[in-house]
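These features come from Swiss-Prot:
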type	residues	note
BINDING	His31, His34, His58, Asp117	Zn(2+) binding site
BINDING	Cys79, Cys124, Cys127, Cys130	[4Fe-4S] cluster binding site
DOMAIN	60-89	domain '4Fe-4S ferredoxin-type 1'
DOMAIN	115-143	domain '4Fe-4S ferredoxin-type 2'
VARIANT	Gln102 to Glu	In strain: HO-62
VARIANT	Glu106 to Ala	In strain: HO-62
Amino acid sequence: MVKLEELDFKPKPIDEHFLENDKDYPVTGQHNGHDVRAEGMQRLDADGKPYPTKLGIHGTHVAVDWDCCIADGACMDVCPVNLYEWNLNPGKSGTGNDHKIQKGSEEWNKYRTDKCDPVRESDCIFCMACESVCPVRAIKITP
């Protein structure tokens, strides 16, 4: 798990209106059966500095801002339907992800941390547990 103090950026909560803002959050691709928005686009962190990644927002009804996500894993622990997996560790979930990313590696430069992937987005029961537990508010549930 990554500590906020160790980051070289300041996470900003997911834009609650991203679905209504096609200009800033256009659908740029698909990943594991869900839409990806703003991938490859430079966005700013809470300090107004460019995020070190350009990974975008993954999902629609269960959306995770991958530029903000710090791989805490709490969302996975509280989800009653297990809709999340680690992107770099398919099939794995929960805190303390198994796949450690070394600083300076190719994966580090691309992702910075593993990412919480809403691979079973359609299974969501809209309990909002993941949204409420995320320490950086990277998740937005839209029923």
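Every residue, even glycine, has its Cβ placed from backbone N, Cα and C.
Original residues only: the substitutions mentioned are not part of this model.
Keep in mind that this is a model prediction, so the values were computed, not measured.
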Cβ-Cβ distance under 8 Å to Glu106 (variant position), same chain, at least six residues away: none
On a C-alpha basis, identify the one among His31, His34, His58, Gln102, Asp117 that is nearest to Cys79 ([4Fe-4S] cluster binding site); the candidates are the recorded positions. Asp117
Given the Zn(2+) site His31, His34, His58, Asp117, its other Cβ neighbours within 8 Å of the Cβ centroid, in chain order, are Asn32, Gly33, Asp35, Val36, Gly59, Val64, Asn87, Pro118, Val119, Glu121
Around the [4Fe-4S] cluster site formed by Cys79, Cys124, Cys127, Cys130, which additional residues qualify by having Cβ within 8 Å of the site's Cβ center? Val62, Cys75, Val78, Pro80, Val81, Leu83, Ile125, Phe126, Met128, Ala129, Glu131, Ile141
Rounded to the nearest Å - Cα separation of Cys124 ([4Fe-4S] cluster binding site) and His34 (Zn(2+) binding site): 13
Cα-Cα distance linking Cys127 ([4Fe-4S] cluster binding site) and Gln102 (variant position), given in Å to the nearest integer: 35
